[in-house]
Amino acid sequence: MNRTFDRKAYRQELIDAGFSAEDAETIASRTVMRAPRETFQSVGSMVQQATAKIERDSVQLAPPALPAPSAAVERSRRLEQEAAGLAKSMTIDTRGTMTTKKRKTAGEDLAKQVSEAKQAALLKHTKQQIKEMQLSLFDIAPWPDTMRAMPNDTARSALFTTRNKKIPREALQNKVIFHVNKDVKITYTGVELRADDDELVWQQVLEYAKRTPIGEPITFTFYELCQDLGWSINGRYYTKAEECLSRLQATAMGFTSDRVGHLESVSLLHRFRVLDRGKKTSRCQVLIDEEIVVLFAGDHYTKFIWEKYRKLSPTARRMFDYFSSHREPYPLKLETFRLMCGSDSTRVKKWREQVGEACEELRGSGLVEHAWVNDDLVHCKR
């Protein structure tokens, strides 16, 4: 149900939530501009309305009711049942049994198709609404400038690995990426991404893009990027930053989950290029993939203090990715964590020691109260 939008009250709620007065004023003002004059409709309510509409439309996808069977059909079915009963007593398989199974399978397939159609329509409708209202990532998943954010579904996956720097990156073709949650399936095509650099660059680019309407490009310099990452300001790190941006652009990720449905081909960066290369006015231009934003929707993302997070080692950072994506962190098996890190470590004792060191590092960073290994489980207290 629509309600009158109180800008001052909304601004105060944002300030109470930890945003600066300036950011709160910006969000509240933009919300007033994008909402109708007398009412405000949230993204969540749009999705609910879209779902209701699709529920109504999906009725048309259901098969029409079958007419009542004729006397001839009834007689045929009765004979089939009698034959099936006789065959059962003689331990003989029947076509009738197979036909029943086929009917059941066909019904399940149809239900699956209807469900997929509803999810696809909902996704399309939601993306259209976001574009029409010129919403930004910040409108959907706000976080303070001192923090960074990432979707929970990427935080719990092996999309960014902790493999040794000396080992060349793999070129992957439609590879299934390990995910802690069984209902989530990710396939990836592109050069292997590492937590050491690619993960940090992607998170910083999302920070640059968060206040720009989705679908519009953003620009920044290599100097700004390296400075915000805490990297040295020189040609070597400028080259490293450009290589990361190129890898993030040359990706195709298929994503399927019960919550989101199916995303066919998502790139972590939709487009990247260098403007005025070689000149003092040179800048990077990046466009964020619109479908990435869907992974943030519904408060399914985690945010963290950037100054502490970016200084963690890759293993400690991946550990924090997992634990921070849960309100109440569940213990994680050592082997599950190894798979989530994409680690090549084959010696259990060595991996246990490495994880123990990461726990100490994470505890020392102040991002968590306590982290430790007990038996074959990694524990965390936020």
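Our numbering is plain: 1 for the first residue shown, then up by one each step along the chain.
Cβ coordinates come from backbone N, Cα and C, glycine included.
Substitutions noted, but not modelled.
In the three-state DSSP assignment, the secondary structure recorded for Gly254 (mutagenesis position) is strand. For Gly254 (mutagenesis position), the count of additional Cβ atoms within 10 Å of its Cβ stands at 17 [all protein chains shown]. Among the mutagenesis entries in Swiss-Prot is Gly254 to Asp, noted as: 16-fold increased plasmid copy number. Uncontrolled replication, in the active monomer form, increased DNA-binding, loss of intermolecular coupling; when associated with L-267.
Taking a C-beta cut-off of under 8 angstroms and a sequence separation of 6 or more, Ser267 (mutagenesis position) has the following same-chain neighbours: Leu248, Gln249, Ala250, Thr251, Ala252, Met253, Asp289. Experimental mutagenesis at this site is recorded by Swiss-Prot as Ser267 to Leu, annotated: 23-fold increased plasmid copy number. Uncontrolled in the active monomer form, increased DNA-binding, loss of intermolecular coupling; when associated with D-254.
Under DSSP, Phe296 (mutagenesis position) is assigned to a helix (H, G or I) in the three-state scheme. All chains included, 20 other C-beta atoms sit within 10 angstroms of the C-beta of Phe296 (mutagenesis position). Quoted from Swiss-Prot, the note attached to the mutagenesis of Phe296 to Ala states: Decreased membrane association, impaired plasmid replication.
According to DSSP, Ser267 (mutagenesis position) is assigned to coil rather than to any helix or strand.
Between the C-alpha atoms of Gly254 (mutagenesis position) and Phe296 (mutagenesis position), the distance comes to 16 Å.
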